[in-house]
Amino acid sequence: MEAEETMECLQEFPEHHKMILDRLNEQREQDRFTDITLIVDGHHFKAHKAVLAACSKFFYKFFQEFTQEPLVEIEGVSKMAFRHLIEFTYTAKLMIQGEEEANDVWKAAEFLQMLEAIKALEVRNKENSAPLEENTTGKNEAKKRKIAETSNVITESLPSAESEPVEIEVEIAEGTIEVEDEGIETLEEVASAKQSVKYIQSTGSSDDSALALLADITSKYRQGDRKGQIKEDGCPSDPTSKQVEGIEIVELQLSHVKDLFHCEKCNRSFKLFYHFKEHMKSHSTESFKCEICNKRYLRESAWKQHLNCYHLEEGGVSKKQRTGKKIHVCQYCEKQFDHFGHFKEHLRKHTGEKPFECPNCHERFARNSTLKCHLTACQTGVGAKKGRKKLYECQVCNSVFNSWDQFKDHLVIHTGDKPNHCTLCDLWFMQGNELRRHLSDAHNISERLVTEEVLSVETRVQTEPVTSMTIIEQVGKVHVLPLLQVQVDSAQVTVEQVHPDLLQDSQVHDSHMSELPEQVQVSYLEVGRIQTEEGTEVHVEELHVERVNQMPVEVQTELLEADLDHVTPEIMNQEERESSQADAAEAAREDHEDAEDLETKPTVDSEAEKAENEDRTALPVLE
């Protein structure tokens, strides 16, 4: 039973592989789940990284180093060849027409290290070349050629990181080369009588590319399947012997990687021709001299760096750098700029200027490029990018807001709700600004804090300075806040007598108080009415000043902090206010009557005294 179960588990289903490939190909064509875009000759190919890494060693190594690259541009491969390789990767089919097309696909497959594609091309070449070999075998064995070489040069162009051409010269010594017709095909491509042929291949820019290209040169002469092996000619009369000394030179360079470019003056070696060329400048007699301090430098880059670091303010800049360029120096951090636009953008970091404004949400930016990025998010309403404010879009009218409060107030228009409530008159409002306007107009309540200073009046009497106070009632509690003293217009008052309370509380201190005339006496200030409604400020509405004898005297009255402890606000209703006003009117009427009695009393007394004197004179004198 166990053996049968094992056999059942080992069953294979070849159709499953085909089904998986078909599904992956459909996803690629419909651009679903693709995670890489390959750009070849300006054409975009969508694919899956896992599939490419499974079929190509090149992509396997590349995706290990660069895991987050969404776009990859491939150079050195034609668009047609890459399309065939992509189709082969997802369908296992090759649809190639013509030998030229097959050669392009072969080169691309070798570059991308797609071994399965190379095997498929080898099978195709064998099938196409089999009938031709049967017909031409006899002729090829009889034909031989002789090629006379006179110092021909095979040059290989190597692309480097600095994008400068590097040439490797291989000298082929004079001699006679005898090669069979099968092996001469490759040699004819790279050598001809009294000419130098360049074989250019730009497949990469790394150090290993030099070895790969050199190996590609020699591989054309050492392929075993072509049977065109080249050997040194030990006997000149042997027709089957060959003599190519140049190939030995190439093999010698391949065995010494570090000796590709050798300096004969100091015995140093370099892998890249650019480094070798820069090194050779150190042996040259040319030098760059600083005209200010007479220092000499072998390299131009070192000379320019010296001028910029030490002699920039003294004008030590080369003529090439001085033509039409101005140096702009930041006055805040002393940073220097060649372009005025960069200098102006840098200044905005210090000044905080933001001249570019969004027409939709009125947000301002220091750079125009930042505004353009913001407009993309602001116009579409999909939300701003990293570092920018979040946007809120109304699903009803598509309006966009950059703050939650604005968005919430806008939604009320569509819902019809009135969440803003006035607790004084029980009215409801849709917008918050409508409620604030109602409180200001109907109830005389403003949102801002209105400070009321105790009015101060100047006097000739020396008094102690006191800070003005504002009393604010909030939630049934009274808070006294100190404020700066504010001088107001002086009041014209007459002073009748010095109030005794002021003297007792030490509010008035003057050594010359006794010198004041008796007619000049200090009056008092009377506060008319104080509003103490809950939730509002307490402020002075009226100021009454008594006038006696119409004598203009500047009086300054002050409240001391010690007296504020005795101030206790009383909440009065409307009836208490009316009764207090009636009592005040009654007291004023009684005072007026007393004043009239005082005026009439001296007249009555004088008449009674006169009558008494007359009576005394009328009486006879008794002896």
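Every residue gets a Cβ built from N, Cα and C, even glycine.
In terms of DSSP secondary structure, the domain 'BTB' (34-98) contains 29 helix, 13 strand, 23 coil. Per Swiss-Prot, the feature domain 'BTB' maps to 34-98; the stated evidence is sequence analysis.
Quoted from Swiss-Prot, the note attached to the mutagenesis of K242 to R states: No effect on sumoylation; when associated with R-281 and R-289.
Here Swiss-Prot describes K281 to R as a published mutagenesis experiment; the accompanying note says: No effect on sumoylation; when associated with R-242 and R-281.
K289 (mutagenesis position) falls within a strand segment according to DSSP. Shown in sequence order, K295, R296, Y297, W303 are the residues of the chain, 6+ apart in sequence, with a C-beta less than 8 angstroms from the C-beta of K289 (mutagenesis position). Under the heading of mutagenesis, Swiss-Prot lists K289 to R and annotates it as follows: No effect on sumoylation; when associated with R-242 and R-281.
Among the mutagenesis experiments that Swiss-Prot reports, K477 to R is described with the note: Small loss of sumoylation. Complete loss of CBX4 sumoylation; when associated with R-601 and R-610.
Per Swiss-Prot, mutagenesis K601 to R is noted as: Significant loss of sumoylation. Complete loss of CBX4 sumoylation; when associated with R-477 and R-610.
Mutagenesis annotation in Swiss-Prot: K610 to R, described as No effect on sumoylation. Complete loss of CBX4 sumoylation; when associated with R-477 and R-601; the structure shown retains the original residue.
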When a 10 Å sphere is centred on the Cβ of K281 (mutagenesis position), how many other Cβ atoms does it contain?
12
